[in-house]
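Copied over from Swiss-Prot:
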MUTAGEN   Gly61 to Asp  Defective in DNA packaging
MUTAGEN   His347 to Arg  Possibly defective in packaging initiation
BINDING   Asp364, Asp518  Mg(2+) 1 binding site
BINDING   Asp364, Glu420  Mg(2+) 2 binding site
MUTAGEN   Lys430 to Thr  No effect on DNA packaging
MUTAGEN   His553 to Leu  No effect on DNA packaging
Amino acid sequence: MSTQSNRNALVVAQLKGDFVAFLFVLWKALNLPVPTKCQIDMAKVLANGDNKKFILQAFRGIGKSFITCAFVVWTLWRDPQLKILIVSASKERADLNSIFIKNIIDLLPFLDELKPSPGQRDSVISFDVGPAKPDHSPSVKSVGITGQLTGSRADIIIADDVEIPSNSATQGAREKLWTLVQEFRALLKPLPTSRVIYLGTPQTEMTLYKELEDNRGYTTIIWPALYPRSREEDLYYGERLAPMLREEFNDGFEMLQGQPTDPVRFDMEDLRERELEYGKAGFTLQFMLNPNLSDAEKYPLRLRDAIVCGLDFEKAPMHYQWLPNRQNRNEELPNVGLKGDDIHSYHSCSQNTGQYQQRILVIDPSGRGKDETGYAVLFTLNGYIYLMEAGGFPDGYSDKTLESLAKKANEWKVQTVVFESNFGDGMFGKVFSPVLLKHHAAALEEIRARGMKELRICDTLEPVLSTHRLVIRDEVIREDYQTARDADGKHDVRYSLFYQLTRMAREKGAVAHDDRLDAFRLGVEFLRSTMELDAVKVEAEVLEAFLEEHMEHPIHSAGHVVTAMVDGMELYWEDDDVNGDRFINW
């Protein structure tokens, strides 16, 4: 054997024995930059066979899926008899990983032996490596989490981003996902070398990964985009922080606190831009990998404090009793709230009803870009504020949007249209006024907002919710969820009013999008004076005045039931009309 051949054999042996070395060679072949320190650290963790059940969490854009595909190839090179199952949220995503694995095998000449032989499986979704012995299960199989998981056994299961916004936004969706991942136990070979590896980024505060850690004995290793920014964040990470980062941080926490962990990949300027784009909560989830946000003090606006029920469009009960319990919990509506923040109807309500008193349409005009023109339709009655409709339009204040808003005003027979004048110095009102007049006669009022938006929202809405004076028409929640879409028309729960409401905090940039929420806040602020009424007291006073006025009328006999409106309250009574003498003379 020539000296060159000897050197080649030594290099190949080194690559086969060291995944980090293999990664450097592969990155070079792919014309990628040299692996960064965090990528190298991830490679070491993956190659450590002692990690049997663990969750690898790394910030968006670090390349964890690429590294894991490389790990699959390297693992099969070392032991071609292993069976690996790749599961992703969608079939397409799983297949992309499978295709990339095949491309790696085709790319590196020293991996020729891994190419499928004639007669072996050789498809995108399922293939064998050359030295693999005939077996019921393929060497590599890719499948979506909702696909056909059964029928194969695996030595290693890699769950790559099985949690995405569309399958984790509501409590019902999260429960379904949790049920699906329980199948992994039946698919994993009962061997001491078998492994389950989750790769992912938390999508919600109630992330699947937290449940796995708390209830299934998984360990979590985290590579956040920044070193811990506070003592509280450091305490949350604890032993979860990648050992390399933990050692670096402990040695120089004063200099490293809040600094980028991998400045070659993302420097501070890049990360600041992403924080503005995702909002503080989104950035903390997807770049800091910290789902520990479910704090009642931090997030004061909760769905459970509202009353959600079906509503008549003309009248409503005079008062409600709020008492959240299992009997009045609504599990059919899409719930985008935090964990434990359930949707409830009322416990009981008054038999007396009244016509709605004020009817307003509120508009938060937007400019161009990613903002929506948010709107809300609010009614009032006896100290309660009713949310009848809410939504947003993605195209600023185009003619189409103005027409749609004017039609909303007519549909709900509003008396007043309220808009925020900060945008364009009142220009929206001048543009909208003639369009509104064409469809509906209503007053047009502008409100100028002052101070930090997040503080305004929390300070305005918290008293309404904490006193249970907000009543939400049940279909508003369903429609809001279905219409939450980004500028490209893709479903994005961050545009939902109730997602924005439950993630709002008293800090700058708490949520990335707040257009629907700000419109709702504007309407509540406009109607705030109506909340000064004591619903039960007002109802009693109206009834007492009614009775006092008619106590002196003679009663002749039992008659038929009559209804009438008194001070906005609808009353029912039995009247005698035998001789033309009415018990109550209206």
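Keep in mind that glycine also has a Cβ here, set from the backbone N, Cα and C atoms.
This is the original sequence, none of the listed changes applied.
Counting only the Cα atoms, the space from Lys430 (mutagenesis position) to Glu420 (Mg(2+) 2 binding site) is about 13 angstrom. When the CA atoms are compared, the recorded positions lying within 10 A of Glu420 (Mg(2+) 2 binding site) are Asp364, out of the candidates Gly61, His347, Asp364. Ranking the binding-site residues Asp364, Glu420 by how many Cβ atoms sit within 10 Å of each one's Cβ puts Asp364 at the top.
In sequence order, Asp364, Gly374, Glu420, Lys453, Ile457 are the residues near Asp518 (Mg(2+) 1 binding site), counting only same-chain partners six or more apart with C-beta under 8 A. Here the CA atom of Gly61 (mutagenesis position) lies 48 Å from the CA atom of His347 (mutagenesis position).
In this structure, the mutagenesis positions under consideration are His347, Lys430, and the one with the smallest number of other Cβ atoms within 10 Å of its Cβ is Lys430. Just so you know, the Cβ of Gly61 (mutagenesis position) picks up 15 other Cβ atoms within 10 Å once every protein chain is counted.
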